[in-house]
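Annotation source Swiss-Prot lists Mg(2+) binding site at ASP618, ASP815, ASP816. Annotation source Swiss-Prot lists domain 'Reverse transcriptase' at 517-881. Record note (Swiss-Prot) on the mutagenesis of LYS90 to Ala: Decreased reverse transcriptase activity. Quoting Swiss-Prot on the mutagenesis of LYS103 to Ala: Does not affect reverse transcriptase activity. Under its mutagenesis entries, Swiss-Prot includes GLN168 to Ala with the note: Strongly decreased reverse transcriptase activity; strongly decreased DNA-binding. One mutagenesis experiment named in Swiss-Prot is LYS185 to Ala, and its note says Does not affect reverse transcriptase activity. As a published mutagenesis entry, TRP187 to Ala appears in Swiss-Prot alongside the note: Abolished reverse transcriptase activity; strongly decreased DNA-binding. Among the mutagenesis experiments that Swiss-Prot reports, TYR231 to Ala is described with the note: Slightly decreased transcriptase activity. One mutagenesis experiment catalogued in Swiss-Prot, LEU327 to Ala, is accompanied by this note: Impaired assembly of telomerase holoenzyme, which can be rescued by TAP65/p65. PRO334 to Ala appears in Swiss-Prot as a mutagenesis experiment; the accompanying note says: Impaired assembly of telomerase holoenzyme, which can be rescued by TAP65/p65. Among the mutagenesis entries in Swiss-Prot is ARG534 to Ala, noted as: Abolished reverse transcriptase activity.
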Amino acid sequence: MQKINNINNNKQMLTRKEDLLTVLKQISALKYVSNLYEFLLATEKIVQTSELDTQFQEFLTTTIIASEQNLVENYKQKYNQPNFSQLTIKQVIDDSIILLGNKQNYVQQIGTTTIGFYVEYENINLSRQTLYSSNFRNLLNIFGEEDFKYFLIDFLVFTKVEQNGYLQVAGVCLNQYFSVQVKQKKWYKNNFNMNGKATSNNNQNNANLSNEKKQENQYIYPEIQRSQIFYCNHMGREPGVFKSSFFNYSEIKKGFQFKVIQEKLQGRQFINSDKIKPDHPQTIIKKTLLKEYQSKNFSCQEERDLFLEFTEKIVQNFHNINFNYLLKKFCKLPENYQSLKSQVKQIVQSENKANQQSCENLFNSLYDTEISYKQITNFLRQIIQNCVPNQLLGKKNFKVFLEKLYEFVQMKRFENQKVLDYICFMDVFDVEWFVDLKNQKFTQKRKYISDKRKILGDLIVFIINKIVIPVLRYNFYITEKHKEGSQIFYYRKPIWKLVSKLTIVKLEEENLEKVEEKLIPEDSFQKYPQGKLRIIPKKGSFRPIMTFLRKDKQKNIKLNLNQILMDSQLVFRNLKDMLGQKIGYSVFDNKQISEKFAQFIEKWKNKGRPQLYYVTLDIKKCYDSIDQMKLLNFFNQSDLIQDTYFINKYLLFQRNKRPLLQIQQTNNLNSAMEIEEEKINKKPFKMDNINFPYYFNLKERQIAYSLYDDDDQILQKGFKEIQSDDRPFIVINQDKPRCITKDIIHNHLKHISQYNVISFNKVKFRQKRGIPQGLNISGVLCSFYFGKLEEEYTQFLKNAEQVNGSINLLMRLTDDYLFISDSQQNALNLIVQLQNCANNNGFMFNDQKITTNFQFPQEDYNLEHFKISVQNECQWIGKSIDMNTLEIKSIQKQTQQEINQTINVAISIKNLKSQLKNKLRSLFLNQLIDYFNPNINSFEGLCRQLYHHSKATVMKFYPFMTKLFQIDLKKSKQYSVQYGKENTNENFLKDILYYTVEDVCKILCYLQFEDEINSNIKEIFKNLYSWIMWDIIVSYLKKKKQFKGYLNKLLQKIRKSRFFYLKEGCKSLQLILSQQKYQLNKKELEAIEFIDLNNLIQDIKTLIPKISAKSNQQNTN
């Protein structure tokens, strides 16, 4: 463990001291790397440095050039005494572009191009602006015209823009080194060999076998299109499938061919079109199937013919299925269906508004008619058995497929099955119609299995995509429910038709009105695609969801509405930093919340920690409460938005944390080599293959900037993460900027607020008030609107701070307000002022979500209609704030069942170890990263919360562990996890846990407590978290009956090796327990069934002398 810590410390030390010049010298592709000053001395372009001014000399020493060849001698032979250029710098640059030809260069030509709504400006480019500077003009005079032209072509030129940041202004694009994005393991395999020796002839068969494994692993199986089953409103008169489905494809194709033939033969009277017949339906099926399902996977013509015979049987069997009978048998309508139908009809035909209570009861009755997973599975199994011959997959494989259907039906919204989830449980030798392979070598048999698995994957996808999914889409409406997470529910289409009719009535009564397309302005109608409305069942009502992801093919609009608003979103992203400082009190993320909260804590401590009062409020339906005309007026009058913006894409090449190998060797520090050898099983490293992906990470981002922004402001807007990092980085400005004006954004907002049309069941609606919630600019617009409103009504807070010296903190995250102050009167005045703001601007506060920590007479302030809740602990947006210490902790109210319904387990058997490791790390960081702030919470407070964060992490990780233990390793040896010499889930889970904890602690300690935390506290944190995490994992798995036999053996091993994660850090653990910085109470131990803290402490005390003696003996040896 100490060895790993030393490696990490050396790694951090090296990355902090290095600069870009040192890093580029390690790139094997660059044969020459130097600063510009040394290059000019080597080429004898300059001799006396005293003639150069200080600013230009600094420019030469900080500018780095690099090339794939050493061209110093070439530049010595030309223009030893160059004449001063008579051309402008712009003309020389344009000439260099002509010389460059087809090569990629960052110097752009001048011109404008109109694209859609926008205009591209090729001459406004950060790299080009830098080349137009006086420094490059002086450089042109030193080189001469011809040399300077070739200099821009031959060299990569990086100019310094920040302390450790550079801008590439010329040369070939660095992005070419990242053109092939390969995974790290694959990159290592290409750059390391076994002891530096070539493969011998004796091992040729093994080499062929490994190549076949690579081909099999690299093969991409077709996808199961499960996402298509959701939200299909289409309903036919009779149960079955769509007319455009595979089974009706031959009839459609037949009619289409007759139509084409008639059009071609129009005017040719000498040909009788009645005698011309289209292809036979079986011929059409053959043509389409062989194109769609990769006929190249079939090994011979015999297999192709057999496959087509099976499909013809499937089509014939499908047309003979009685869907009415199967639906009545497995998924019948409720007995009171006719009664529900008559009630809905009565409400729809009624001219008066429907009774609220009767509508709620009717909605609940309709929602209660959902079909269970078991009923749906039995219905699908019966169709597959009647339609598909079991010989197509093999009898045993067919049984496996039917069993897997239940998993397909009950999966959550964003989960999907992989073809490998079926294949790894199937046997290709069970398929009798495959051409058999007898008396062949092992390598040929393996290739046979690999090829047949590909065919088996095509067959599985064919059955699911062409039979299962169309049947579900046509006969059922599949959706989520409100407050049910990602769990899905099935409804019969006749039931959902009643729900839709009742929904249209309620929509007209609320914030939507029917609209005709004739009333929409032609400009807005032609340019913007329409959105789509769907509903999610909610108790007694529904929740409308507007989506803007579809494109309008009829109007030839190739972009959806969110894509059209992408540039406007970039402009509004700049407002996030200004809102809350110049207008209102908006916050957008946990980073802004933490910064404001930390500033308030510092003021509170400086004032002597006075008593605090808080208020939380919630705006009711904030998006629907926005006044559309006021929003447009606020936008036009605001000086925060400039008249013109340029949209450009920047690339960031940021130095990663991998150490420089050459520096490690010269300083006799082998830590970097140790890290690399551990990752590649001690295979020697090829120094000649180090390239940019080894030392740099690539990021890209689009930003919006105005003409008044300087270079530093542009970089800060695009890459905020580089401000807090001291590693070297390179910024590249490659694209041609495009322009967007304030008038264009105004037209977008006008369409959104006044002419935005959405469709529901072929009925067009328009919002009476407010803006849609599903757009990419809705959140910023909402915060901007309410920020302008609250600015007028909160002026008294600024006056109170100046007059009384009170300290106040007011934040609003979209619609949730939080106010903390040392003055109770300020809190009361805020409630009154915000209520006045709501009354004057047509919105309301949710009267059941107002909380304070003090009581007051509501009648005196005209607030008697509010149901104010008094709580000593402030709870706001999932955070709990202790008003005595102002420490923040998370609120975990979800049960394990609710979490299981929310978490989507979208992982495959392939690369399972890395997927689970990354998932566990992200889950824990999401739980703790926002609270690991030394300016807000103390380390002792974090230790007290550690158990709760660990428990919440494991509860969310539990569905993934269930997926792990469901894998049948006996039937799936190829996809089992290799851990040393054993294939066990126990060691696999230990491996995931150990390295995840290592990464998490390194990230947290390095980023937040770098200056004040020491190695002992880091060890305490890591070992304590490991101990709690592992025990909770086992306790949860122990409760599952299907793992009982396995876990009994596992628990025995764990009890014997209880101190697996404590041996190296038990001294630190005993220290923290003796100082009482962290203790588990009885409530915290309820979830851990077999742990006794007192016994554990005694065990640690008895174990320490043994470990100490053993370690001393090892040191002596």
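Every residue, even glycine, has its Cβ placed from backbone N, Cα and C.
The structure, with features from Swiss-Prot marked on it.
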residue: GLN168; record: mutagenesis position; DSSP (3 states): strand
residue: TYR231; record: mutagenesis position; DSSP (3 states): coil
residue: LEU327; record: mutagenesis position; DSSP (3 states): helix
residue: PRO334; record: mutagenesis position; DSSP (3 states): coil
residue: ARG534; record: mutagenesis position; DSSP (3 states): strand
residue: ASP618; record: Mg(2+) binding site; DSSP (3 states): strand
residue: ASP815; record: Mg(2+) binding site; DSSP (3 states): coil
CB contacts for ASP816 (Mg(2+) binding site) [other CB atoms within 10 A, all chains]: 17
Neighbours of TYR231 (mutagenesis position) among the recorded positions PRO334, ARG534, ASP618, ASP815 (Cα to Cα, within 10 Å): ARG534
Residue among recorded positions GLN168, LEU327, ARG534, ASP618, ASP816 with Cα closest to the Cα of PRO334 (mutagenesis position): LEU327
For ASP618 (Mg(2+) binding site), the one of GLN168, LEU327, ARG534 that lies nearest, given that the mutagenesis positions are compared by Cα: ARG534
Closest of GLN168, LEU327, ARG534 to ASP815 (Mg(2+) binding site), Cα positions, mutagenesis positions only: ARG534
Sorted by sequence, non-ASP618, ASP815, ASP816 residues with Cβ within 8 Å of centre, Mg(2+): LEU617, ILE619, CYS622, ARG812, LEU813, THR814, TYR817, ASN846, LYS849
Fewest Cβ neighbours within 10 Å, where candidates are the binding-site residues ASP618, ASP815: ASP618
Mean predicted confidence [pLDDT] for the domain 'Reverse transcriptase' (517-881): 81
For GLN168 (mutagenesis position), the number of other Cβ atoms found within 10 Å of its own Cβ: 23
Using Cα positions only, nearest of the recorded positions to LEU327 (mutagenesis position) (GLN168, ARG534, ASP816): ARG534
Surrounding CB atoms that lie within 10 Å of the CB of TYR231 (mutagenesis position), all protein chains: 17
Nearest-integer angstrom distance between the alpha carbons (Cα) of ARG534 (mutagenesis position) and ASP816 (Mg(2+) binding site): 26
Number of Cβ atoms other than its own within 10 Å, given for LEU327 (mutagenesis position): 18
Cα-Cα distance linking ASP816 (Mg(2+) binding site) and GLN168 (mutagenesis position), given in Å to the nearest integer: 44
Packing count at PRO334 (mutagenesis position) (other Cβ atoms within 10 Å of its Cβ): 14
Other CB atoms, at most 10 A from the CB of ARG534 (mutagenesis position): 19
